[in-house]
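K.L.:
For Asn11, Asn78, Gly88, Asn89, Asn163, Asn199, Glu217, Arg218, Gly227, Thr228, the entry in Swiss-Prot reads substrate binding site. Here Swiss-Prot describes Cys87 to Ala as a published mutagenesis experiment; the accompanying note says: Completely abolishes the diaminopimelate epimerase activity. Under mutagenesis, Swiss-Prot gives Cys87 to Ser with this note: Strongly reduces the diaminopimelate epimerase activity. Residues or ranges marked as active site, proton donor in Swiss-Prot (evidence: experimental evidence): Cys87. Quoting Swiss-Prot on the mutagenesis of Cys226 to Ser: Strongly reduces the diaminopimelate epimerase activity. Among the mutagenesis experiments that Swiss-Prot reports, Cys226 to Ala is described with the note: Completely abolishes the diaminopimelate epimerase activity. Summarising the annotation, Swiss-Prot assigns active site, proton acceptor to Cys226 and lists experimental evidence as the type of evidence.
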Amino acid sequence: MIFAKGHGTQNDFVLLPDVDAELVLTAARVAALCDRRKGLGADGVLRVTTAGAAQAVGVLDSLPEGVRVTDWYMDYRNADGSAAQMCGNGVRVFAHYLRASGLEVRDEFVVGSLAGPRPVTCHHVEAAYADVSVDMGKANRLGAGEAVVGGRRFHGLAVDVGNPHLACVDSQLTVDGLAALDVGAPVSFDGAQFPDGVNVEVLTAPVDGAVWMRVHERGVGETRSCGTGTVAAAVAALAAVGSPTGTLTVHVPGGEVVVTVTDATSFLRGPSVLVARGDLADDWWNAMG
């Protein structure tokens, strides 16, 4: 069984090319694959298929709004095996893989997801490296919220980027203070406000067009980066200074991306790296349940 390993600003994924959606992706198999000791290790799994194939085998009960049968479909699973609506870093790596592997020849095309269609532009593509931007759709502000991260209470802005986020801008937080925060510890939040859980970002206030961010992803824990989280962070940071639109560079532990927020949509641009390709042992895969 063929796989590839890639990352977007060190948010890493195992890609499983499965155009006809024939693989059975149980939660146990995904979790084992993402385990950094038992498996290959990753923050999530990206099945590379089409929307029509995913619907035909029951991965999708129906096509997400705006997604066409012929669109590529990113079947994204968190490290715990749960399905996820969207992953901004994952879309960039997914698009890079399609182009680098020859499955796609266009520089501009649509990647479908549970959150809907995501148009991508591949600005530069090599076998290992790419520069990709994604139209992430409109990021919707959902009001104020609170979370406890690393033993500290933060006030934030709830933002829907196809998945739920609570982006907490702290004007007193320094880059060093952010680095010292225990973001990997369990976070707490209002379960009534976020019944399905939430991704929590903690970030500095914008300075010279840039913010620094760390993220605790639901179903994963702290990751080196989160694409949708950087969009939520940019929305919250711009709102904190009274600007509903604008462009910010978002620094994360794994690198940096550029987020542009407009009245109608948002764009995420950043790198993708394809690290390896190989074969999974069928006996191991089958034994994982």
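Using the three backbone atoms N, Cα and C, a Cβ is placed for every residue, glycine included.
Substitutions noted, but not modelled.
Neighbours and distances for these, please.
P.N.:
For Gly88 (substrate binding site), the same-chain residues 6+ apart in sequence whose C-beta sits under 8 angstroms from its C-beta are Gly8, Val134, Met136, Val161, Cys226, Gly227, Thr228, Gly229, Thr230, Val231, Leu268.
The 10 Å shell around the Cβ of Cys87 (mutagenesis position) contains 30 further Cβ atoms across the protein chains shown. Cys87 (mutagenesis position) falls within neither a helix nor a strand when secondary structure is assigned with DSSP, and so counts as coil.
In the three-state DSSP reading, Cys226 (mutagenesis position) counts as coil.
Cys226 (mutagenesis position): 34 other CB atoms within 10 A of its CB, across all protein chains.
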K.L.:
Could you measure between Asn163 (substrate binding site) and Cys87 (mutagenesis position) for me? Cα positions, answer in whole angstrom.
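P.N.:
Taking the Cα atoms only, Asn163 (substrate binding site) lies 9 Å from Cys87 (mutagenesis position).
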K.L.:
Could you check the binding-site residues Asn11, Asn163 and say which one's CB has the fewest neighbouring CB atoms inside 10 Å?
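P.N.:
Fewest other Cβ atoms within 10 Å, among the binding-site residues Asn11, Asn163, is found for Asn163.
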K.L.:
Just how many other Cβ atoms lie inside 10 Å of the Cβ on Glu217 (substrate binding site)?
P.N.:
26
K.L.:
Determine which residues of this chain, when Asn11, Asn78, Gly88, Asn89, Asn163, Asn199, Glu217, Arg218, Gly227, Thr228 are set aside, have a Cβ within 8 Å of the centroid of the substrate site's Cβ atoms, and list them as they appear in the sequence.
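P.N.:
After dropping the recorded site residues, what remains is Ala84, Met86, Cys87, Gly90, Val215, Val220, Thr223, Cys226, Gly229.
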K.L.:
Taking only the Cα atoms, work out how far Asn11 (substrate binding site) lies from Cys87 (mutagenesis position), in Å, as a whole number.
P.N.:
10
